[in-house]
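Enquirer: Per Swiss-Prot, the features are:
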DOMAIN    4-65  domain 'HTH dtxR-type'
VARIANT   ARG47 to His  In iron-insensitive tox constitutive mutant C7hm723
VARIANT   GLY141 to Arg  In strain: CD95/211-
VARIANT   VAL147 to Ala  In strain: C7(-), C7hm723(-), 1030(-), CD95/305-, CD95/211- and CD95/407-
VARIANT   ILE165 to Val  In strain: 1030(-)
VARIANT   SER191 to Thr  In strain: 1030(-)
VARIANT   ASP199 to Val  In strain: CD95/407-
VARIANT   HIS201 to Arg  In strain: CD95/305-
VARIANT   ILE214 to Leu  In strain: C7(-), C7hm723(-), CD95/305-, CD95/211- and CD95/407-
VARIANT   ILE221 to Met  In strain: CD95/211-
VARIANT   ILE221 to Thr  In strain: CD95/407-
Amino acid sequence: MKDLVDTTEMYLRTIYELEEEGVTPLRARIAERLEQSGPTVSQTVARMERDGLVVVASDRSLQMTPTGRTLATAVMRKHRLAERLLTDIIGLDINKVHDEACRWEHVMSDEVERRLVKVLKDVSRSPFGNPIPGLDELGVGNSDAAVPGTRVIDAATSMPRKVRIVQINEIFQVETDQFTQLLDADIRVGSEVEIVDRDGHITLSHNGKDVELIDDLAHTIRIEEL
């Protein structure tokens with residue numbers, strides 16, 4: 001039963017992530033993200049639809065019901081609170097934080113959540129600049145405001161300029177090679193980097209190191225002008 005619950009939560013969180021990125025949540029996108037077969041995803045989505053968690057719209061996009069969104073919000077809140085705990089208190093290496101938080105999100109109790117918001121200094125955003133949603137349910141106030149700034153893919157031009165990193169989406173954190181390149185260049189949320197689009201290839205430069213972003217990930221980092 002626990003595996004079934006974890007799978008449901010994982011699917012809902014993936015839909016939530018896609019929405020955050022401005023990507024239409026389709027079964028094909030879930031199959032790509034979770035590395036599952038098309039038939040497996042279709043069966044799981046059908047079960048979630050029967051359970052009243054999602055609706056398959058006429059354009060085949062997946063829309064969360066109010067019940068589904070409440071559950072997705074809770075899972076993402078636990079995930080990002082865990083990321084803050086792992087980073088701010090435990091001091092886990094930043095490249096391990098996301099994967100560890102993925103395990104914690106399924107087992108963290110409501111009581112632990114309420115303690116965390118009292119212990120942690122900053123519960124507005126994750127260490128990667130992502131808003132921690134649904135804090136009003138913990139009596140902290142709502143943090144669902146949109147992240148400031150612009151997606152790299154929408155901001156880069158052929159003229160190099162300095163910008164500040166304000167958000168690194170969840171999907172970027174699981175792309176190990178690209179994320180490692182970013183960390184090796186000491187690029188974090190808050191870093192001031194040079195951004196340029198060279199013939200359709202977007203590059204971030206920091207401390208003398210260049211990171212050429214994979215095309216499929218250029219929408220997953222947000223920046224703001226200096």
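Heads up, the Cβ atoms here are built off N, Cα and C, so glycines get one too.
Just so you know, the substitutions we noted aren't modelled in this structure.
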Enquirer: Cβ atoms within 10 Å, counted per site: which of ILE214, ILE221 has the most, among these variant positions?
Expert: ILE221
Enquirer: If H, G and I count as helix, E and B as strand, and all else as coil, what does DSSP give for ILE165 (variant position)?
Expert: strand
Enquirer: Within 10 Å of the Cβ of HIS201 (variant position), how many other Cβ atoms can you find? Include all protein chains, please.
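Expert: Within a 10 Å radius of the Cβ of HIS201 (variant position) lie 13 other Cβ atoms.
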Enquirer: Reported in the order helix, strand, coil, what are the DSSP residue counts of the domain 'HTH dtxR-type' (4-65)?
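Expert: Output for the domain 'HTH dtxR-type' (4-65) reads 39 helix, 6 strand, 17 coil.
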Enquirer: Should any of the variant positions ARG47, ILE165, ILE214 have a Cα within 10 Å of the Cα of HIS201 (variant position), which are they?
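Expert: Cα within 10 Å of HIS201 (variant position): ILE214.
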Enquirer: Please work out the mean pLDDT for the residues of the domain 'HTH dtxR-type' (4-65).
Expert: 92
Enquirer: Which residues, sitting 6 or more apart from ILE165 (variant position) on the same chain, put a CB under 8 Å from its CB?
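Expert: Set apart from ILE165 (variant position) by at least 6 residues yet with Cβ under 8 Å, we have GLY129, ILE187, ARG188, VAL189, GLY190, SER191, VAL193, ILE221, ARG222, ILE223.
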Enquirer: Mind checking which of ARG47, SER191, ASP199 has the fewest other CB atoms within 10 A of its CB? They're the variant positions.
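Expert: Comparing Cβ neighbour counts within 10 Å for the variant positions ARG47, SER191, ASP199 gives ASP199.
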